[in-house]
Amino acid sequence: MLRGRSLSVTSLGGLPVWEAERLPVEDLLLFEVSWEVTNKVGGICTVIQTKAKTTADEWGENYFLIGPYFEHNMKTQVEQCEPTNDAVRKAVDAMNKHGCQVHFGRWLIEGSPYVVLFDISSSAWNLDRWKGDFWEACGVGIPHHDREANDMLIFGSLTAWFLKEVTDHADGKHVIAQFHEWQAGTGLILSRARKLPIATVFTTHATLLGRYLCAANIDFYNQLDKFDIDKEAGERQIYHRYCMERASVHCAHVFTTVSEITAIEAEHMLKRKPDVVTPNGLNVKKFSAVHEFQNLHAMYKARIQDFVRGHFYGHLDFDLEKTLFLFIAGRYEFSNKGADIFLESLSRLNFLLRMHKSNVTVVVFFIMPAKTNNFNVETLKGQAVRKQLWDTVHCLKEKFGKKLYDGLLRGEIPDMNSILDRDDLTIMKRAIFSTQRQSLPPVTTHNMIDDSTDPILSTIRRIGLFNNRADRVKVILHPEFLSSTSPLLPMDYEEFVRGCHLGVFPSYYEPWGYTPAECTVMGIPSVTTNLSGFGCFVQEHVADPTAYGIYIVDRRFRSPDDSCNQLTQFLYGFCKQSRRQRIIQRNRTERLSDLLDWRYLGRYYQHARHLTLSRAFPDKFHLEPTSPPTTDGFKYPRPSSVPPSPSGSQASSPQCSDAEDEEDEDERYDEEEEAERDRLNIKSPFSLNHFPKGKKKLHGEYKN
């Protein structure tokens, strides 16, 4: 979104319309450059993958992605083909003739965009020469021992070389190149230093130094204007990377960030105010299960319940129908991802549930990849015991059913004692004995390499959440990404999320936050913070986020202890909801997915391209300055109906409502009517100038 200007999601009612002149894409070439093209490392791959269809629909054959070549990724994700564009074909051929290995094909994702992949290893012999070129271009030296930075220099040099070959054969077509993150920034710096006729955009999804500082328990956001940036980068031995990032920012015609909170950070860390904020979206169609997401929730919840039965065998004294599944997922950044405050809140939640003698049990999953040796033997044994018991029950059921069937055919009601013989009783007793357990259920599914120093396990030991019988909160650390081929929890991430009740992401540093956004489009409530880009985005668009299943923890203006208490209250309030209240909340959450669709948020990228063309080629392209529409904007309103039983949604609800809610059935609730009201109300994006100044924290408050 343009700074100080309200762009809109025009297909939603109640929004001011931004009339943008369509770009002549048939006379343009668009390249997006990222280290995560066909190479998933973090969230940038999700951004590019989900946005690909929208961009490909707009640009057609003139849209290309540039990334690194890895043999495994090429075999499984890319279909090789010949370039149809003459300029691109000549550029690929020219580089291959000079000894580079350039691969071209279609990425096998929705939209099937073209990809150009460079083999870094085949060009490594040029490293010393390219280091000299880079030093002459911007005065930044790259240490020999930093292999990642050296790889980025090779990648950037190949990118700049390729773009030069393209512009030499473009036949009058103008070229736009968008570079994502500092890893791709070297190509931008070299392209500008060589004065290539290219309109450039640089997008930062997070600042290098910001991530480091936040991980050090520093009151980051309230001291942004006080940091000695060069000193901080030097102390962390990332000064050369910081210089590469900052040079990329200042060389670009247009600088964009993914959220307002990151825009503030970038202005202080990188010394340039972003021109456009480009919020991250999702391909909502990918996640939509038309009117069936409630049924999918029930189906995948049953699979999680199966895992829990095995994991807690011998201690399964809680009702699985009154058990809530919570989870946190992401990179293993203990403080940045909010795992520290989450664990402390779970300890307090456990105390509240026990004190109030609640019959609700909470099982919490930590899906955060870490270094492991192998699977935990106790965890594997639990799943084996569960499967064996299931097979035993099926065998007895068939035998019991046959005897019952024969008796009824004879016109007799069989004696129950005669149906089960001595062997059957012996089998059942052996099954019961097999479920006996002397030890507590493990808190981790794998054997950790650094068990004694692992932050999550160390905190679990401190707060005492060991999965005791008396605990109402149970904890399971799954230090590996989910996979449908896992012998423990054979589910993909999307299936797992749909089966859970609440995603909890109380991050301290989260430039955007895809995990709560993915929960939203799948109709799963989530917890986020006002320090995440997604949390700020929702606060500005939704009048009562909590009613729509998005709980926003204040981590900017409250002390860590107060934030922890607020999160505890959110979790405790969620535990007190009835089943039908949760069904209503999931319906409302799913409706917010309209806000996150790339079909709407993609227009901010469109504007960035307009802007960079007008700056790079002012004689050919002109962007008329437009003042903000005369409107105060709209918000998704507070829901007008409060009853906990949605009569209109019961057809798609897989479960019956709790008996204690029957007295509310006479209150009218029309799901479709409320949904239509909600879709007609939305607030336009806010201006950076209205962001409030934070409250100072006392020294040491962040060291929980």
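The backbone N, Cα and C atoms fix where each Cβ goes, glycine too.
None of the listed substitutions appears in this model.
Its Cβ placed at the centre, ARG331 (UDP binding site) has 13 other Cβ atoms within 10 Å. In this structure, ARG331 (UDP binding site) belongs to neither helix nor strand by DSSP; it is coil. The annotation UDP binding site is assigned in Swiss-Prot to LYS40, ARG331, THR515 on the grounds of similarity to another entry.
The Cβ of HIS205 (UDP-alpha-D-glucose binding site) has 23 neighbouring Cβ atoms from other residues within 10 Å, across all protein chains displayed. What Swiss-Prot records for HIS205, ARG211, ARG331, GLU510, TRP512, GLY513 is UDP-alpha-D-glucose binding site, and it gives similarity to another entry as the kind of evidence.
Summarising the annotation, Swiss-Prot assigns alpha-D-glucose 6-phosphate binding site to HIS291, GLU292, GLN294, HIS297, LYS301, HIS501, ARG582, ARG586 and lists similarity to another entry as the type of evidence. Using a 10 Å radius centred on the Cβ of GLU292 (alpha-D-glucose 6-phosphate binding site) and all shown protein chains, the other Cβ atoms total 12.
Swiss-Prot documents SER8 to Ala as a published mutagenesis change and attaches the note Abolishes phosphorylation. No effect on the interaction with GYG1. Does not affect the result of other mutations; when associated with A-135; R-135; R-141; A-239; A-243; or R-243.
Under mutagenesis, Swiss-Prot gives TRP135 to Arg with this note: Loss of interaction with GYG1. Loss of interaction with GYG1; when associated with A-8. Of all Cβ atoms in the protein chains displayed, 12 besides its own lie within 10 Å of the Cβ of TRP135 (mutagenesis position).
Quoted from Swiss-Prot, the note attached to the mutagenesis of TRP135 to Ala states: No effect on the interaction with GYG1. No effect on the interaction with GYG1; when associated with A-8. According to DSSP, TRP135 (mutagenesis position) sits within a helical segment.
For GLY141 to Arg, Swiss-Prot lists a mutagenesis experiment annotated as follows: Loss of interaction with GYG1. Loss of function. Loss of interaction with GYG1; when associated with A-8. Under a cutoff of 8 A between CB atoms, and with a sequence separation of 6+ in the same chain, the neighbours of GLY141 (mutagenesis position) are LYS131, TRP135, HIS240. For the recorded site, GLY141 (mutagenesis position), the DSSP three-state label reads coil.
Sequence-distant contacts (6 or more apart, same chain, Cβ under 8 Å) of TYR239 (mutagenesis position) comprise ASP230, ALA233. What Swiss-Prot says about the mutagenesis result for TYR239 to Ala is this: Loss of interaction with GYG1. Loss of function. Loss of interaction with GYG1; when associated with A-8.
Residues near CYS243 (mutagenesis position) in space but far in sequence (CB under 8 A, at least 6 apart, same chain), listed by position: CYS138, VAL140. Taken residue by residue with DSSP, CYS243 (mutagenesis position) is part of a helix. According to Swiss-Prot, the experimentally introduced change CYS243 to Ala is described as follows: No effect on the interaction with GYG1. Loss of interaction with GYG1; when associated with A-8.
Under mutagenesis, Swiss-Prot gives CYS243 to Arg with this note: Loss of interaction with GYG1. Loss of function. Loss of interaction with GYG1; when associated with A-8.
Counting Cβ atoms from all protein chains shown, GLU510 (mutagenesis position) has 30 others lying within 10 Å of its own Cβ. According to Swiss-Prot, the mutagenesis experiment GLU510 to Ala carries the following note: Loss of catalytic activity.
Other residues of the same chain near the UDP-alpha-D-glucose site, with their Cβ within 8 Å of the Cβ centroid of HIS205, ARG211, ARG331, GLU510, TRP512, GLY513, are GLY42, GLY43, ALA206, SER507, TYR509, PRO511, TYR514, SER532, GLY533. The distance from the Cα of ARG582 (alpha-D-glucose 6-phosphate binding site) to the Cα of THR515 (UDP binding site) comes to 20 Å.
Straight-line distance linking the Cα atoms of ARG211 (UDP-alpha-D-glucose binding site) and ARG331 (UDP binding site), rounded to a whole number, equals 12 Å. When the Cα atoms are compared, GLN294 (alpha-D-glucose 6-phosphate binding site) and THR515 (UDP binding site) turn out to be 19 Å apart. The CA atom of LYS40 (UDP binding site) is located 30 Å away from the CA atom of ARG586 (alpha-D-glucose 6-phosphate binding site). Neighbours of ARG211 (UDP-alpha-D-glucose binding site), defined as other CB atoms within 10 A of its CB across all chains, total 16.
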